[in-house]
Amino acid sequence: CYLSERLMLDARENLKLLDRMNRLSPHSCLQDRKDFGLPQEMVEGDQLQKDQAFPVLYEMLQQSFNLFYTEHSSAAWDTTLLEQLCTGLQQQLDHLDTCRGQVMGEEDSELGNMDPIVTVKKYFEGIYDLLQEKGYSDCAWEIVRVEMMRALTVSTTLQKRLTKMGGDLNSP
């Protein structure tokens, strides 16, 4: 299973959509800013092995989709842009799903306990916590939008890294 250029194009389009969703000046929301502990070094360094990189990428995209595909999110954003973003994230997940069974196979049940996956889940828990603490305010969503741009940039970096690893997710 090979990662396609389509996956990278979808990723870039999703980043553009997030940028267009900007409704407030991020500077007006600095008081709500929080370090969510984006595990960037995990992606950019050599901490992830090839067999871990795919599940981490999948988890980041799935969690991103889940975050924006909610009732609270629908109330916060322009519906058209939000739908386009969710569609783009779903397209990325669908593409990865074609590889998922081949790559993960029987190990799938163990991946939920894999340290990098747990790190990604904790990262998104922090994002949900901020939204709840701030009552899903416009500023909270703006902080989340900016943070998700960082997260999707990291996901894109991980996709590039997987491609450099050969793109064939079945090879050792």
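Using N, Cα and C of the backbone, Cβ positions are placed for all residues, glycine too.
Original residues only: the substitutions mentioned are not part of this model.
These features come from Swiss-Prot:
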type: VARIANT; residues: THR87 to Ser; note: In IFN-tau3B
type: VARIANT; residues: LEU130 to Tyr; note: In IFN-tau3B
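Within the same chain, residues at least six positions away from LEU130 (variant position) with a Cβ under 8 Å of its Cβ are ASP32, LYS34, PHE36, ALA140, ILE143, VAL144. The local packing around THR87 (variant position), expressed as other Cβ atoms within 10 Å of its Cβ over all shown chains, amounts to 15.
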